[in-house]
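> Supplied in structure tokens, the structure appears directly below.
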Amino acid sequence: MNLNKTLRKNSPSGYKALLTFSIICGLMATGCAHQESLPNSTANSVDRQVGYFADNGVGNPLAIVQHPAGIHKNGITYVSYQGPKEDPYIASYNHQTGQWQGPFRAGISELGRRDGGKKFDNHGKPTMLIDDEGYIHIFYGGHGGQASNGKNPLGNTHHGANKHAVSKRPYDISQWEDLNNITPFGTYNQAIKMDNGDIYLFFRHGAHRSDWVYQKSVDNGRTFASPVSFLKHKRRTDIDAVDSWYAWAGKGQGDNIIVSYDYHVCWDGGAGVNGRGHTTERHDVYFMSFNTKTGEWSNVEGEKLVLPVTREVADEKTMAMRTGELWTFNGSTHLDAQGQPHIAINAGIDKGAKTGGPKQTRHVRWNGNEWVGGDKVIPQYERVSRGDFMVTDPENIRYLTTYNQDNDAVLSWWQSHDGGEHFVEDKTVLRKDNASFAISAFIKDAIPDAQMLVAEKVSDEGIKMYLVGEEGAVTRSLVDLKTAMPTSK
């Protein structure tokens, strides 16, 4: 709920009374300070609604690639994010009662407890799934595994261990247990439940020089089959580098899973552009689909593919767009009402940084005959933007996109009615001064009130977390929030 909006609309006198009382409290410092120190006291009448539901995010608490970070089910939106020690934290919001629960810690990440390295690794953010029995699953904690896990048969290792936690009771986020049933050699988890209840967990099987794989469960995630490679890493013979990939997998129509991806040229140390060695250099956009009923993979024209797909096969059969000298950062993929794929890809000019330079969100789509598009969602914009999109008929596309305007972080809707050739800004959902936003992909089965998670990045700790919808952020009582926030260990 939005308290200010509600009081203004339904009870102007109530709103004025609340405002007057707040001013009085500001003058009566001793009395009000005493009341605020007793958050559980019924005497506390100065509680207020805030736009964030938690304030303990760390590092980059959210990303589009680890998805879904939230799910709507039975009138409740369940959300997840990276909290203290890079552990997975889970909260929920009941849309009927207006009540929040949590956040609760769902597991213990090895990434936040490693020796050396940078302060936050950020690769083990939680991914969520709810099985057919109502148990909530969280996949988290890996950046490819480490040498202590043994030899990675499908790549190399780095840090952490990919883990799988499940709620102890259906639809209950308060207690969790780890299930030791997925490989520790994983990162960038993406979880998909098919209509028949089968679960597919997609991820990269290790650090940069590793295959992309999936593991399948037919018993609500209690056991998983061995990893199956679908994108192949291999050493190049023409340059000092290894073929690598970044993928985004989502549910398509019926029994199909759709996958978009970009290519990472993983340079050896001292090689590459200007001898920069290993950078995040990535290029091009690809697409293919997986029929889970037949087990067959195919390109957009229905041509069958043999797994694992190599760079040569990808270039010949699955290419959606060449990006030339632009460096890329992959986004999401969705189907329109005609079953044609659309892809979000972030691309920008290499400006010599380790990451190349800022990348802007662009839209690519298959029109039934060829891949078209590639223009920016935000015209003339040169800084960093990220967004996820909804598409109905091929011409109507809506992006919920974050960008910066001066020093402000902005999250707003951008609308196209011509298949992505032109986008126009519609309305702003969230705006914060002197900040930047990290966002999730769209919440699975989202309702208009709660569509995306947002992290307000002012520093790298104590980050405020928002659940936003068409009308802005879902609010929470500040007293309730302070009472609910856990202490990290």
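Cβ from N, Cα, C; glycine included.
Okay, so Swiss-Prot annotates it like this:
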- ASN60, ASN122, LYS125, HIS143, ARG204, HIS208, TYR246, HIS278: substrate binding site (BINDING)
- HIS123 to Asn: Loss of catalytic activity (MUTAGEN)
- HIS123: active site, proton donor (ACT_SITE)
- TYR188 to Phe: Loss of catalytic activity (MUTAGEN)
- TYR188: active site, proton acceptor (ACT_SITE)
- ARG204 to Asn: Loss of catalytic activity (MUTAGEN)
- HIS208, HIS264, CYS266, HIS278: Zn(2+) binding site (BINDING)
> Which are the residues of the chain, HIS208, HIS264, CYS266, HIS278 excluded, whose CB is within 8 A of where the CB atoms of the Zn(2+) site average out, their centroid?
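After dropping the recorded site residues, what remains is ARG209, ALA241, VAL242, SER244, VAL265, TRP267, THR279, THR280, GLU281.
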> What span in Å does the substrate site cover, taken as the longest CA to CA distance among ASN60, ASN122, LYS125, HIS143, ARG204, HIS208, TYR246, HIS278?
23
> Using a 10 Å radius around its CB, how many other CB atoms surround HIS208 (substrate binding site)?
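Looking across every protein chain shown, the total is 20.
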> Need this for a regression test: recorded positions TYR188, HIS208, TYR246, filtered to those with Cα within 10 Å of HIS264 (Zn(2+) binding site). What's left?
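Near HIS264 (Zn(2+) binding site), where near means Cα within 10 Å, the recorded positions are HIS208, TYR246.
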> Among the recorded positions ASN122, HIS123, TYR246, HIS278, which ones place their C-alpha within 10 angstroms of the C-alpha of CYS266 (Zn(2+) binding site)?
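Checking Cα-Cα distances against CYS266 (Zn(2+) binding site), the recorded positions within 10 Å turn out to be HIS278.
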> Take the C-alpha atoms of HIS278 (substrate binding site) and TYR188 (mutagenesis position) and report the distance between them in angstrom, rounded.
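So the Cα of TYR188 (mutagenesis position) lies 19 Å away from that of HIS278 (substrate binding site).
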> Across all the protein chains here, work out how many other Cβ atoms are within 10 Å of the Cβ of TYR246 (substrate binding site).
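There are 20 such Cβ atoms around TYR246 (substrate binding site).
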